[in-house]
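Below you'll find the structure, written out as structure tokens, and then a few comments.
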Amino acid sequence: MSAALERLNHLNLNHLYAFVAVAEHNSFTAAAEALGLSKSLLSEQLRRLEADLGIQLLTRTTRRMTLTDRGELLFGVAQRMLGELDGALSDVRDLQGEPSGRLRITAPQDFVKWHISSVSAAFIRQFPKVQVEMLADDQFSDLVGQRIDLAVRIGWPRDSGLHASKLCDFQQVAVATPGYLAGLPPVLQPHDLARCEWIGHTRLSTPWTWTFERQRERATVQTRGRLLANNTLAVYRLVLDGAGVSVLPSFLVAREIARGRLVRLLPGWRLPQGGIYALYPSARYMPVRVRAFIESLREHLGREPFRLAQSE
């Protein structure tokens, strides 16, 4: 047996979990609480891991803790390995019964509020052995590094190296409140939007330029505005408050249009269609709980009014 295999043969996985937890939390206290261990036992497990490997993994002072170069290398490998191991073990348990274990999901704040939260509530009622942790974040997360099982992303997918499954399509819709529109001439053509006060979304590459299509016609409008936000939910609130016009996804505004709180502008024209995607690190080792949640979310979205009638 080689020296490397000999070391692996005697390696305690609990010690490796302890090391990964300390590195993830950058704190012995937080890691000990997460693992349900005392700080003294956690320190002893790390000491034994370093002794088994014959290397120093981290340095500690009274004020801070840092990983050594070898510690950084081991952390990256161990984090991925233990994540896949947890998923595989959970999958084996799932095959023997219902889905179980922790499910970490990240999605934009507006989508968590309107959809992920309600799907999660129904999901844990259906599968009581599953714990769902929702991370409302508009930034693109490192799924492997943060041990996230599933990300929901809106719009047009980027080549991130992750597996993607489209859940449904949605329309982009120009909307405003009846009160805001009451003080303006009727908006009958795309160029009429140029005289409106617009609310811009700074995360879009061109927040002020919109191209509308109708059959073979195409009209590009250059808008203007004094309000900008980097969050779809903030733009939505500004529109509802009567601050101006903006383009929002149909899944966010369909109910308000039906209730008369918002007016869809230019219903005979279309903006580019977007998609809602489920992203996950591995299709081969996907735990059953993740697969079951994706199907629950797809079923939920299939009942939602994402496609607005062209005549609205």
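Even glycines carry a Cβ here, placed using N, Cα and C.
According to Swiss-Prot, the domain 'HTH lysR-type' annotation covers 11-68, on the basis of sequence analysis.
Around the Cβ of K39 (mutagenesis position), the number of neighbouring Cβ atoms within 10 Å comes to 12. Under the heading of mutagenesis, Swiss-Prot lists K39 to A and annotates it as follows: Does not bind DNA.
Around S40 (mutagenesis position), taking its Cβ as the centre, 10 other Cβ atoms fall within 10 Å, counting all chains. Under its mutagenesis entries, Swiss-Prot includes S40 to A with the note: Does not bind DNA.
Counting every protein chain shown, 12 other Cβ atoms lie within 10 Å of the Cβ of R47 (mutagenesis position). Experimental mutagenesis is annotated in Swiss-Prot for R47 to A, with the remark: Binds DNA with an affinity reduced by a factor of 2.
One entry in Swiss-Prot concerns the mutagenesis experiment V173 to A. Its note says: Abolishes interaction with PtxS but does not alter DNA binding.
Less than 8 angstroms from the CB of W269 (mutagenesis position) sit P190, F212, E213, R214, A219, each of them six or more residues away in the same chain. Record note (Swiss-Prot) on the mutagenesis of W269 to A: Abolishes interaction with PtxS but does not alter DNA binding.
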So what's the average pLDDT for the domain 'HTH lysR-type' (11-68)?
86
Would you identify the secondary structure of R47 (mutagenesis position) according to DSSP, in three states?
helix
At the Cα level, what's the spacing in Å between R47 (mutagenesis position) and S40 (mutagenesis position), rounded?
11
Residues of the domain 'HTH lysR-type' (11-68) by DSSP state, where helix covers H, G and I
36 helix, 6 strand, 16 coil
Number of other Cβ atoms within 10 Å of the Cβ of V173 (mutagenesis position) across all protein chains:
23
